[in-house]
Amino acid sequence: MFDWTGKNVVYVGSFSGIGWQMMMQLMQKDIKMMGIMHRMENVEMMKKLQAINPSVKVVFMQMNLMEKMSIEQAMKKMGQMMGHIDVMINGEGVLLDKDVETTMGMNLTGMIQSTMMAMPYMDKTQMGMGGMVVNMSSVYGLEPAPAFAVYAAAMHGILGFTRSMGDKMIYQKTGVMFMAMCPGLTNSEMIMNLRDNVTWHHSESMVEAIESAKRQMPEEAAMQMIHAMEMMKNGSMWIVSMGQLKEVTPTMHWQM
């Protein structure tokens, strides 16, 4: 089981949804410091987060995932402030299929950039002590999503990156493990305007099916994801659907 005592946690993402619920629940652990990284600060939500556990130092760092320089500068400041990073949770997610650049940048390339720039503060051969990176994907990273093809491409990319970085050779050298979470349909801001964010205008029936489907609450999904993290399975992928946790066993199609 993962020991949260004295850990420095970095969260890259918004002030809502599953990722934010994870932060609220992690504040109840005996962690040392929590750093929130996002393009805009929500002062009220930061105060609420701090109030959960006044003994944890909570800080905010502005960072734009669409700008490499912003990521580099913000992650350097966060790493120096903490000294080292134990846990990094990449929880940013947008569903804007008509804006390919933003969808890929916010969901995938920005996540990759921020992770790679955090690694010097996690890698035990550099300034880190080892740790864990958790990347938020989706069930649409495992299956096709005809109504949201661009979003699905980004989600598939997250899993490819996570599984590759979760190779045992990388873990043995760096001490950093990687995991991916694939939530199913969840009550969140992301799915409030589905009809405006489809890939094609031929997707009405697919959107209707999603809108009428049952959804889990972000709180229950967050709880299960933290449970998965505590199992410490490097390179693993987890589905969290309707509050139930299930590990994904990928099919091996090719091996060198």
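The backbone N, Cα and C atoms fix where each Cβ goes, glycine too.
Under the heading active site, proton acceptor, Swiss-Prot lists Tyr151, citing similarity to another entry as support. The NAD(+) binding site feature in Swiss-Prot is assigned to 10-34; the stated evidence is similarity to another entry. According to Swiss-Prot, the feature substrate binding site maps to Ser138. Quoting Swiss-Prot on the natural variant Glu44 to Lys: In strain: Berkeley and L28. Quoted from Swiss-Prot, the note on natural variant Glu72 to Asp is: In strain: L21 and L126. For the naturally occurring variant Ala149 to Ser, Swiss-Prot gives the following note: In strain: Berkeley and L28. Quoting Swiss-Prot on the natural variant Tyr171 to His: In strain: L12. According to Swiss-Prot, the natural variant Arg215 to Ser carries the annotation: In strain: L126.
Comparing the recorded positions Asp30, Glu44, Glu72 by how many other C-beta atoms lie within 10 angstroms of each C-beta, the top residue is Glu72. Each of the recorded positions Ile18, Ala149 was scored by the number of other CB atoms within 10 Å of its CB, and the largest score is that of Ile18. In the three-state DSSP classification, Arg215 (variant position) falls within coil. The most crowded of the recorded positions listed here (Tyr151, Tyr171) is Tyr151, judged by how many other CB atoms sit within 10 Å of its own CB. Here the C-alpha separation of Glu72 (variant position) and Val10 (NAD(+) binding site) works out to 15 Å. Rounded to a whole number, the distance between the Cα atoms of Arg215 (variant position) and Ile18 (NAD(+) binding site) is 13 Å. Neighbours of Met34 (NAD(+) binding site), defined as other CB atoms within 10 A of its CB across all chains, total 25.
The DSSP secondary structure for Met22 (NAD(+) binding site) is helix. For Tyr171 (variant position), the nearest neighbour among the listed binding-site residues (Val10, Met22, Met34), judged by C-alpha distance, is Val10. Between Ala149 (variant position) and Met22 (NAD(+) binding site), the C-alpha separation comes to 27 Å. When the C-alpha distances from Glu44 (variant position) to the recorded positions Val10, Ser14, Asp30, Ser138, Tyr151 are tabulated, the minimum falls on Ser14.
Residues near Arg215 (variant position) in space but far in sequence (CB under 8 A, at least 6 apart, same chain), listed by position: Leu185, Thr186, Asn187, Ile191.
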